[in-house]
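> Following this message is one structure expressed as structure tokens.
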Amino acid sequence: MTTTTTILETCHIPPPPAANDLSIPLSFFDIKWLHYHPVRRLLFYHHPSSKSQFLHTIVPHLKQSLSLALTHYLPVAGNLLYPSNTEKFPQLRYAAGDSVPVTIAESNSDFESLTGNHTRDADQFYDLLPPIPPIEEESDWKLINIFAVQITLFPGEGICIGFSNHHCLGDARSIVGFISAWGEINGIGGYEGFLSNHSDSLSLPIFDRSFINDPNKIDAIFWKVLRNIPLKTASFPLPTNRVRSTFLLRRSDIEKLKTATKSPASSFVAAAAFVWSCMVKSGDKSDENAPELFIIPADARGRVDPPIPENYFGNCIVSSVAQVERGKLAAEDGFAVAAEAIGGEIEGKLKNRDEILRGAENWMSDIFKCFGMSVLGVSGSPKFDLLKADFGWGKARKLEVLSIDGENHSMSLCSSSDFNGGLEVGLSLPRERMAAFEEVFRASIMAASGPARRSPALVEPL
């Protein structure tokens, strides 16, 4: 059957009329993402409904709750302002009349297949993302959309909420906070329940960039580099020439992996190291001395001095890079080596207040040094669980992070939707590369679990 997605409506949802204008300068945490591709995510919900119910009840309620959520998250409805005169500085701005572009659609694609964990063609998911708004011009500024939504009905089966955001808007904690607030307002408790649950000011977002201590003007250092890079309209990486698969690590798997590390390891370290070593073992091993890099992101809120509040909305991500020779990761004890390298970076830098921002002025040049090297990154975190965003339909059935389609290579990481304490790893790779990874993943998890390992069928991409 030919699958199609039909656009039923396009509209713009503003916050309530009383909203005040707001301008936010980009911190050095924000501005480094200026030319980064949009972050694209899909949330699938099992919520059978008819087209009539969808259009006349569900969609109007989602629009209303989105508008109310924007009351507390004004930047989401705004734009990124990029100066035509690069002596000025980019900023986020909400002005009266700004809004979130929303697309309403219907799909006859196979909902069960899309929400599965088996190998699926990556291109088909892009029908569920909102169109990319063009860059607009205003006086001395270029206006770039920073958030867009598409709500797609699968009649009688479920709903997909697809959204894309410019990374300058905020990191995972911030975006998950907004989506969760939208869901909470849309749910059973409504706006009154949301206000009651968030009566403490510390539970609502703050946008004050004065919390970011930048005495060395790192923001200006980054802008001096980034303003020389041509501004381009975002595009979808189609055709991707990739497939997507989800790999499950149950809690028992993670605990057994922890026992195989040389030093005590967290669940994140165990999962990340395992995937990293499997990627290397299943990839090109022609040069054993070549460096393999793993980028470890961490939320700096509460880790820096003075601390940045947890309800700070924006970017606050610090990254560290674990580096190991390819041959060592491809060896039999490659997982333990990977865990030691990742754990060492976390303990030595990311958990050390004196080290976490050391050399921050060199972040841009450090990024450029990684170009052309073999790198694995991470998108998402079980700590900021989008699957729990409940619009009144229960937790999401599946999260797909489409952003990783445009990277070589990155893994998505989230809590398991089916097994308490488990983790789901999402990958986007060429088909043959995915098959090679799957084979190594299966063999390695069985070896780590020992002879009492459960049925091999459970270690396939689920």
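Here the Cβ of each residue, glycine as well, is placed from N, Cα and C on the backbone.
Just lifted these from Swiss-Prot, have a look:
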ACT_SITE  His167  active site, proton acceptor
ACT_SITE  Asp390  active site, proton acceptor
MUTAGEN   Tyr45 to Ala  Activity reduced to 11% of wild-type
MUTAGEN   Gln150 to Ala  Activity reduced to 67% of wild-type
MUTAGEN   His166 to Ala  Activity reduced to 23% of wild-type
MUTAGEN   His167 to Ala  Activity reduced to 0.02% of wild-type
MUTAGEN   Cys168 to Ala  Activity reduced to 8% of wild-type
MUTAGEN   Asp171 to Ala  Activity reduced to 0.8% of wild-type
MUTAGEN   Lys258 to Ala  Activity reduced to 61% of wild-type
MUTAGEN   Arg301 to Ala  Activity reduced to 17% of wild-type
MUTAGEN   Asn315 to Ala  Activity reduced to 1.1% of wild-type
MUTAGEN   Asp390 to Ala  Activity abolished
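Show me how these features fit into the structure around them.
Spatially close to His167 (mutagenesis position) yet at least six residues away along the chain are Trp33, Tyr36, Pro38, Val39, Asn315, judged by Cβ distances under 8 angstroms.
Around Asp390 (mutagenesis position), a 10 Å sphere centred on its CB holds 16 further CB atoms from the protein chains shown.
The Cβ of Tyr45 (mutagenesis position) has 22 neighbouring Cβ atoms from other residues within 10 Å, across all protein chains displayed.
Cβ environment of Gln150 (mutagenesis position): Val102, Thr103, Ile104, Ala105, Leu128, Leu129, Pro130, Cys160, Ile161, Gly162, Phe163 lie under 8 Å away, each six or more residues apart in the same chain. Secondary structure from DSSP puts Gln150 (mutagenesis position) in a beta strand.
The local packing around His166 (mutagenesis position), expressed as other Cβ atoms within 10 Å of its Cβ over all shown chains, amounts to 22.
According to its DSSP assignment, His167 (mutagenesis position) is coil.
Secondary structure at Lys258 (mutagenesis position), taken from DSSP and collapsed to helix, strand or coil, is helix.
The DSSP secondary structure for Arg301 (mutagenesis position) is coil.
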> According to DSSP, does Tyr45 (mutagenesis position) fall in a helix, a strand, or coil?
strand
> Within the chain of Arg301 (mutagenesis position), which residues six or more apart in sequence place their C-beta under 8 angstroms from its C-beta?
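Sequence-distant Cβ neighbours: Arg173, Pro307, Ile308, Pro309, Glu310, Tyr312, Cys316.
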> Nearest to Asp390 (mutagenesis position) in three-dimensional space, by Cα, is which of the mutagenesis positions Tyr45, His166, Cys168, Asp171, Lys258?
Tyr45
> How many Å lie between the Cα of Lys258 (mutagenesis position) and the Cα of Asp171 (mutagenesis position)?
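Cα of Lys258 (mutagenesis position) to Cα of Asp171 (mutagenesis position) measures 28 Å after rounding.
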